[in-house]
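Heads up: the structure comes next, in structure tokens.
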Amino acid sequence: MANPKEKTPMCLVNELARFHSIQPQYKLLNESGPAHSKMFSVQLSLGEQTWESEGSSIKKAQQAVANKALTESTLPKPVQKPPKSNVNNNPGSITPTVELNGLAMKRGEPAIYRPLDPKPFPNYRANYNFRGMYNQRYHCPMPKIFYVQLTVGNNEFFGEGKTRQAARHNAAMKALQALQNEPIPEKSPQNGESGKEMDDDKDANKSEISLVFEIALKRNMPVSFEVIKESGPPHMKSFVTRVSVGEFSAEGEGNSKKLSKKRAATTVLQELKKLPPLPVIEKPKLFFKKRPKTIIKAGPEYGQGMNPISRLAQIQQARKEKEPDYVLLSERGMPRRREFVMQVKVGNEVATGTGPNKKIAKKNAAEAMLLQLGYKASTSLQDQLDKTGENKGWSGPKPGFPEPANNTPKGILHLSPDVYQEMEASRHRVTSGTTLGYLSPKDMNQPSSSFFSVESPSPTSSAPAARELLMNGTSPAAEAIGLKGSSPTPPCSSVQPSKQLEYLARIQGFQAALSALKQFSEQGLESIDGVVNVENGSLEKQAKHLREKADNNQANPGSITQDCKKSKSVI
């Protein structure tokens, strides 16, 4: 029976009514109030007495009227029965056998249970000469009682109960009461006899077949069971099994294969126990070498170019601390121009970051936290490429002179008026009557050395002449070098100004024309008779345009000189 304090008033009223053999009746008298706040009135009739009470629900009204009835009722109340005492009651609802196993492991003494036969009944003889009333000879059977012997080290305990498990629990309770306050014995080196006794105790719960296999495994001997004979009628079979363990063999007979196998194992086990004991070999202690860390991320430059969120998480993992905690603080701005504020917390450090979306705000918050913790900023890969000067469109060597600080678009070379006039004057001084050379689209992809018919002079002798020609417009040394060939050709009559610039750049030792023309062809830039236009065309369109222009030049050879004068240099 549960504790009466935990019972509800209605339950106690039912017990009171059951004790007096009456039926309690609950009646709903009235229901008032609005729908969200109703009040219910309930009447309780218990015998000739009635009580009324109200509540916000029918159940609460019933409990209130039952509580009122318990306090005002004149009926005698039943005596509460004491709770049943559990013999095996222990804290934690742990069975005594489990608790004893833990204590025995601490003491280093195994707990071994052995069932015992029940005590014999006394020899009782009835008086058969009784002449009186009818003597009933069929007595009710005596309840069966189980007995168990418990051995813990050198201590023995006996338990009894209606079941085998109850007997084990009873013996375990006695052992706990006796051993709980005793000190834990110190482990002492055991001699051969005590070790043998312990082995015998452990082997008491093992079958003979298991013991044979264990001994054979320790001594590295093969084991085989074989049924060599089977005789008798079908309902009374007899089997003979032979067991061979190394050099030992034995036979066993029984009415089943299992029984014959067990008897054969028992016979050969007696022979195996006569063998000398094995030498004790100490097992070597396993030594686990601690692997060194192959990756050391202690460099100050580690993490450059990495995502700040991942970098901060790796830093916390390396510190073996809690991972960063990100919280969205606020969201402000217009619907299409949102601004998110994200906060990150690492230990006692707090940092915030803003961005047009949550991802960027979280990234900025992580970057701010890294700076706050003393780490360098996580620069992006594009910033690193810009710092090192790498560019996918330029594959040649880097120039050794600084770039001019102007706002002119890339790809257009602006000449001063004086230099331009001197270059035009030098073009007019070139002799006419030379053959014109045209470039086919196929020749556009050839190296710059194939565009000139004369042999390219050495850089040491031609570099000063090229520099003088580029700066002053005329150069006697350049004219002397150009007259060495059999048929000197003027620069404008044979090649375009862009090719002249490429030739001069090659003499100076850097590339300027070929790769730059390819780059601006991909971007849609081309040179058209004095005006530079930007198109969104591809490289194929530019090649087609150059091919058509070459065909037009072949059809109108007289316009070449005019085009050469009006053309501008495009890099």
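We number each residue from 1, going along the chain as drawn.
Quick reminder: no glycine exception, Cβ is built from N, Cα and C everywhere.
The noted changes are left out; the structure has the residues it started with.
Straight from Swiss-Prot, the features:
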type	residues	note
DOMAIN	8-75	domain 'DRBM 1'
DOMAIN	95-181	domain 'DRBM 2'
DOMAIN	207-274	domain 'DRBM 3'
DOMAIN	307-375	domain 'DRBM 4'
MUTAGEN	Phe239 to Ala	Abrogates CRM1-independent nuclear export
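A mean pLDDT of 91 is what the model gives for the domain 'DRBM 1' (8-75). Across the domain 'DRBM 4' (307-375), the DSSP tally of helix, strand and coil residues reads 28 helix, 27 strand, 14 coil. Secondary structure counts, DSSP: the domain 'DRBM 3' (207-274) has 27 helix, 24 strand, 17 coil. Counting residue by residue with DSSP, the domain 'DRBM 1' (8-75) contains 26 helix, 23 strand, 19 coil.
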